[in-house]
Amino acid sequence: MAKTVAYFYDPDVGNFHYGAGHPMKPHRLALTHSLVLHYGLYKKMIVFKPYQASQHDMCRFHSEDYIDFLQRVSPTNMQGFTKSLNAFNVGDDCPVFPGLFEFCSRYTGASLQGATQLNNKICDIAINWAGGLHHAKKFEASGFCYVNDIVIGILELLKYHPRVLYIDIDIHHGDGVQEAFYLTDRVMTVSFHKYGNYFFPGTGDMYEVGAESGRYYCLNVPLRDGIDDQSYKHLFQPVINQVVDFYQPTCIVLQCGADSLGCDRLGCFNLSIRGHGECVEYVKSFNIPLLVLGGGGYTVRNVARCWTYETSLLVEEAISEELPYSEYFEYFAPDFTLHPDVSTRIENQNSRQYLDQIRQTIFENLKMLNHAPSVQIHDVPADLLTYDRTDEADAEERGPEENYSRPEAPNEFYDGDHDNDKESDVEI
């Protein structure tokens, strides 16, 4: 039975620019949306221009001092915030750029609205590719992430759902989400990520399992360089199957960071777009309300391919291997296909013995769980936002270019000869 899918896209979210040379390029969201439009996938979804999160919304998780700082700081006045910049870890990896707070408001609002719609059973699946910024902490920015939209969305889901499962397939450990829910059994966090050799953020060991009420409700799958589709699937599907069976979540949040693909600018895995998509399709197969978010991904053309393909899986619509012509067509050269070969020469250092050892340890930890922990009956607080369908347009009446513009910032894709988004560095 086909699911009702809500899709959140703000036409301005791709306008923001972290700065020349920075690997995080919000313009990847415009590429993704363009492919979603030109493949006609928008016809299979309810499309929303999302709510913008307020300071109050963000302070559900973050400290007021930190959010107040994000709202006030700008490139023109940052010299007066030297102490705060250091205190809140804003600087090189997490730069101050024009419209910083507005950017955070837009991607966070979309995740929050997706959670609210799932709570109200308006949709079965909610998609926000702009979200998934999993490194942000309560008091500070981290790893290109300022506001943790995932945590804020989960807090909203917890009003209606006794148990929320968080799954993270970004190459980097979902440390901000893990830290937020480390002491509770209301949220179970499962992260598959590269671990070791000082790889960012340096957390996510298999023996980080939670504490107090949350002991054993935190599950980490530390992986080595070069993992491929077969090895990843060998671990992902049995682990997630066991987690769902033991924990019985009533809602799932899936972070789909695309930096776990082969040929990613900051990555070291060997997943194909199909292999990455298999994880999304498998999670969808449990027929549990699902919030799907973006995350990392730094070879922008492949991020767009990946998230477009995964959108097609979520709406159960087959799409052609040949990319449709669009204003961004030239960025998908030389093949102009949906599934280019993104394998690299990185050796798969994840032996079958190593993966079996991880799986055995994880299964032993899962045996320590209480099956489906319960919560006491409580009054449900008011929704953080009031649902309003005024931004919804009928798919058949809405033109594919509605609410869409082509923003372009200097260096939005390539920052000179040393930017390894260029074709000369990576064979795609």
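Glycine too: its Cβ is placed from the backbone N, Cα and C atoms.
Those substitutions? Not in this structure, it's all original residues.
A sphere of 10 angstroms centred on the C-beta of His135 (active site) encloses 26 other C-beta atoms. Summarising the annotation, Swiss-Prot assigns active site to His135 and lists similarity to another entry as the type of evidence.
Arg265 (mutagenesis position) carries neither a helix nor a strand DSSP state and counts as coil. For His17, Gly21, Lys25, Arg265, the entry in Swiss-Prot reads 1D-myo-inositol 1,4,5,6-tetrakisphosphate binding site.
Per Swiss-Prot, the feature Zn(2+) binding site maps to Asp170, His172, Asp259; the stated evidence is experimental evidence. The Cβ of His172 (Zn(2+) binding site) has 27 neighbouring Cβ atoms from other residues within 10 Å, across all protein chains displayed.
According to Swiss-Prot, the mutagenesis experiment Arg265 to Pro carries the annotation: Abolished interaction with NCOR2 and activation of the histone deacetylase activity.
Look at Tyr298 (mutagenesis position): DSSP puts it in coil. Quoted from Swiss-Prot for the published mutagenesis Tyr298 to Phe: Strongly decreased protein deacetylase activity.
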Inset, instruction - Select the closest residue to Gly21 (1D-myo-inositol 1,4,5,6-tetrakisphosphate binding site) from the following recorded positions, measuring between CA atoms: Asp170, His172, Asp259, Tyr298. - result: Tyr298
Legend entry - Rounded Cα separation (Å) that holds between Tyr298 (mutagenesis position) and Asp259 (Zn(2+) binding site): 6
Legend entry - Cβ-centroid neighbourhood (8 Å) of the Zn(2+) site, Asp170, His172, Asp259 excluded: Ile171, His193, Gly257, Ser260, Leu266, Gly267, Gly295, Gly296, Gly297
Legend entry - Secondary-structure category, per DSSP, in which Asp170 (Zn(2+) binding site) falls: coil
Inset, instruction - Given the recorded positions His17, Lys25, His135, Arg265, state which is nearest to His172 (Zn(2+) binding site) when distance is taken between Cα atoms. - result: His135
Legend entry - C-alpha spacing of Arg265 (mutagenesis position) relative to Lys25 (1D-myo-inositol 1,4,5,6-tetrakisphosphate binding site), in angstrom: 12
